[in-house]
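Novice: Annotation source Swiss-Prot lists Zn(2+) binding site at Glu244, Thr283, Asp463, His464, citing experimental evidence. Among the mutagenesis experiments that Swiss-Prot reports, Tyr99 to Ala is described with the note: Abolishes transfer of phosphoethanolamine (PEA) to a lipid A analog in vitro. Reduces resistance of E.coli to colistin about 4-fold, by comparison with the same strain expressing wild-type mcr-2. Among the mutagenesis entries in Swiss-Prot is Met103 to Ala, noted as: No affect on transfer of phosphoethanolamine (PEA) to a lipid A analog in vitro. No affect on resistance of E.coli to colistin, by comparison with the same strain expressing wild-type mcr-2. Asn106 to Ala appears in Swiss-Prot as a mutagenesis experiment; the accompanying note says: No affect on transfer of phosphoethanolamine (PEA) to a lipid A analog in vitro. No affect on resistance of E.coli to colistin, by comparison with the same strain expressing wild-type mcr-2. What Swiss-Prot notes for the published mutagenesis of Thr110 to Ala is this: Abolishes transfer of phosphoethanolamine (PEA) to a lipid A analog in vitro. Reduces resistance of E.coli to colistin about 8-fold, by comparison with the same strain expressing wild-type mcr-2. Swiss-Prot documents Ser115 to Ala as a published mutagenesis change and attaches the note Abolishes transfer of phosphoethanolamine (PEA) to a lipid A analog in vitro. Reduces resistance of E.coli to colistin about 8-fold, by comparison with the same strain expressing wild-type mcr-2. Looking at Swiss-Prot, you'll find the mutagenesis Phe123 to Ala noted as follows: Slightly reduces efficiency of transfer of phosphoethanolamine (PEA) to a lipid A analog in vitro. Reduces resistance of E.coli to colistin about 2-fold, by comparison with the same strain expressing wild-type mcr-2. One mutagenesis experiment named in Swiss-Prot is Thr283 to Ala, and its note says Abolishes transfer of phosphoethanolamine (PEA) to a lipid A analog in vitro. Reduces resistance of E.coli to colistin about 16-fold, by comparison with the same strain expressing wild-type mcr-2. Under mutagenesis, Swiss-Prot gives Lys331 to Ala with this note: Abolishes transfer of phosphoethanolamine (PEA) to a lipid A analog in vitro. Reduces resistance of E.coli to colistin about 16-fold, by comparison with the same strain expressing wild-type mcr-2.
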Amino acid sequence: MTSHHSWYRYSINPFVLMGLVALFLAATANLTFFEKAMAVYPVSDNLGFIISMAVAVMGAMLLIVVLLSYRYVLKPVLILLLIMGAVTSYFTDTYGTVYDTTMLQNAMQTDQAESKDLMNLAFFVRIIGLGVLPSVLVAVAKVNYPTWGKGLIQRAMTWGVSLVLLLVPIGLFSSQYASFFRVHKPVRFYINPITPIYSVGKLASIEYKKATAPTDTIYHAKDAVQTTKPSERKPRLVVFVVGETARADHVQFNGYGRETFPQLAKVDGLANFSQVTSCGTSTAYSVPCMFSYLGQDDYDVDTAKYQENVLDTLDRLGVGILWRDNNSDSKGVMDKLPATQYFDYKSATNNTICNTNPYNECRDVGMLVGLDDYVSANNGKDMLIMLHQMGNHGPAYFKRYDEQFAKFTPVCEGNELAKCEHQSLINAYDNALLATDDFIAKSIDWLKTHEANYDVAMLYVSDHGESLGENGVYLHGMPNAFAPKEQRAVPAFFWSNNTTFKPTASDTVLTHDAITPTLLKLFDVTAGKVKDRAAFIQ
């Protein structure tokens, strides 16, 4: 009788399966890592070193897989690693994404609409080809588990092999690795899915510390005093436009060849600041930092919610605080203030300007509607209004503006940015800046309608910049340690009808640290914590 043997009837040792998965991940999830490594160490002169890197990555991958994989969770763990490798490598290879804790926090706060913008055919092809199909093979594989004693020996042997693969290359090329880790340290952040796994563990530790942290607010401005009251002068009405994803080198006032802010160019008395650096490279990190007393050197995004911020101080002193948000949310900035002072403008519930485009995306200008009612309800009071933009949020820049701002053509109308002709990507991004220009100009126009009764002022600062394909990097979110300047150099503008608010010199080197003292000065508030800190006004 003829026997028939199907491939799925053959069994496989669990440690062989782990090795195959580790090899697959090392080979398919790290294309960007090897590309970055070879850019620093050309293959023509460093073939041995590059090969040693590949072996070391395989060793590290095997070590991680073996550490996480045990009999009763073997297949779920391997499948999870395969899916994670496919997803993380797609965004790394496509957008240059690096998975540090800040990026993970930003990803967790990404809403459904933003996630949809990142989904495309290439994404699903990658996930199916490098994630789902290998996972199916793992799921149907028949695993021949050894006895407990043999399994322990085989696990130890596999650990030994992984350590040999990891350490021997480092030993053979020790001088080059010493230089690599010292001078080119950022390149290692591109290793997937090891970096995401490490960052998940680190983030879990951070979240645990937050969960066990004291809930009492840590005050930084108990000594804050308002030196003049609205009863002694004209009350102040200030709009702070919290920008999104605008970069300084695409602003005409900073030498850019295009008129991306033509309406602001016509505003008398507008001050531009050309040398401003953001606190971070993501909304989740930068926005709380923009209102912090700590300054970016001492700022900790994980404990920011427990810290008094400048809005808490101004609210305590009687300044009316209002936050309207067409982005994600206030990132914790408004958490300690009454919910009645925060309004979501990302849906038609509050935003009346959502049907001007094919995407039914609510526009930033909708946040201006109805502000007169707020002013009337707080007549004679100092007021600070935050307008948090959608701005230039990527990758779907073409969705961020209406047809009247489509000045630069053709435009990239997709979210696979690397596949777009580079100039079309720039065109879409610059058109979105034209919409921001219009929004800021309209904010100033609205303030001017209240000049008779208020000293009015407008401050605009973007939360971070954006990479548009420079060196193969797109979007934002890179760790500060090696973020390109495009992700941290941001535009900032100031305008007021009050001539006593003298803007700082345009080329003054400033950071997001200048925002808190500026907001205090606009309401004649002094606080020792920031009394010597540079501001946008003198």
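Just so you know, glycine gets a Cβ as well, placed from its N, Cα and C.
Original residues fill every noted site, and no substitution is shown.
The structure displayed is predicted, hence computed values, not measured ones.
Each of these features: where is it, how hidden is it, and who are its neighbours?
Specialist: A C-beta separation below 8 Å, combined with a sequence spacing of at least six in one chain, links His464 (Zn(2+) binding site) to Thr245, Ser278, Gly280, Thr281, Ser282, Thr283, Ser286, His476, Gln487, Arg488, Val490. The DSSP secondary structure for His464 (Zn(2+) binding site) is coil.
In the three-state DSSP scheme, Tyr99 (mutagenesis position) falls into the coil class.
Applying an 8 A CB threshold to same-chain residues 6+ apart, the list for Met103 (mutagenesis position) reads Thr97, Ser199, Ser282, Gly477, Pro479.
Asn106 (mutagenesis position) has a Cβ environment of 21 other Cβ atoms inside 10 Å.
Using a 10 Å radius centred on the Cβ of Thr110 (mutagenesis position) and all shown protein chains, the other Cβ atoms total 15.
The 10 Å shell around the Cβ of Ser115 (mutagenesis position) contains 10 further Cβ atoms across the protein chains shown.
The number of other Cβ atoms within 10 Å of the Cβ belonging to Phe123 (mutagenesis position), over all protein chains shown, comes to 17.
In the three-state DSSP classification, Thr283 (mutagenesis position) falls within a helix.
Around Lys331 (mutagenesis position), the same-chain residues at least 6 positions away in sequence with a Cβ under 8 Å from its Cβ are Gln109, Thr283, Ala284, Val287, Pro288.
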Novice: Given the recorded Zn(2+) site (Glu244, Thr283, Asp463, His464), which additional residues of the same chain have their Cβ within 8 Å of the Cβ centre, ordered by sequence?
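Specialist: In sequence order, the nearby non-listed residues are Val242, Gly243, Thr245, Ser278, Ser282, Ser286, Val287, Asn327, Gly391, His393, Ser462, His476.
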Novice: What same-chain residues, at least 6 away in sequence, bring their CB to under 8 Å of the CB of Tyr99 (mutagenesis position)?
Specialist: Thr88, Thr92, Phe189, Asn192, Thr195, Pro196, Ser199
Novice: Please identify, from the binding-site residues Glu244, Asp463, the residue with the sparsest Cβ neighbourhood, meaning fewest other Cβ atoms within 10 angstroms.
Specialist: Glu244
Novice: If we check Cα distances from Phe123 (mutagenesis position), which of the recorded positions Asn106, Ser115, Glu244 wins as closest?
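Specialist: Checking each of Asn106, Ser115, Glu244 against Phe123 (mutagenesis position), the shortest Cα distance is to Ser115.
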Novice: Taking the Cβ of Thr283 (mutagenesis position) as centre, how many other Cβ atoms lie within 10 Å?
Specialist: 24
Novice: Quick check for the class: what is the C-alpha distance, in angstrom and rounded, between Glu244 (Zn(2+) binding site) and Ser115 (mutagenesis position)?
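Specialist: Rounded to a whole number, the Cα-Cα distance is 17 Å.
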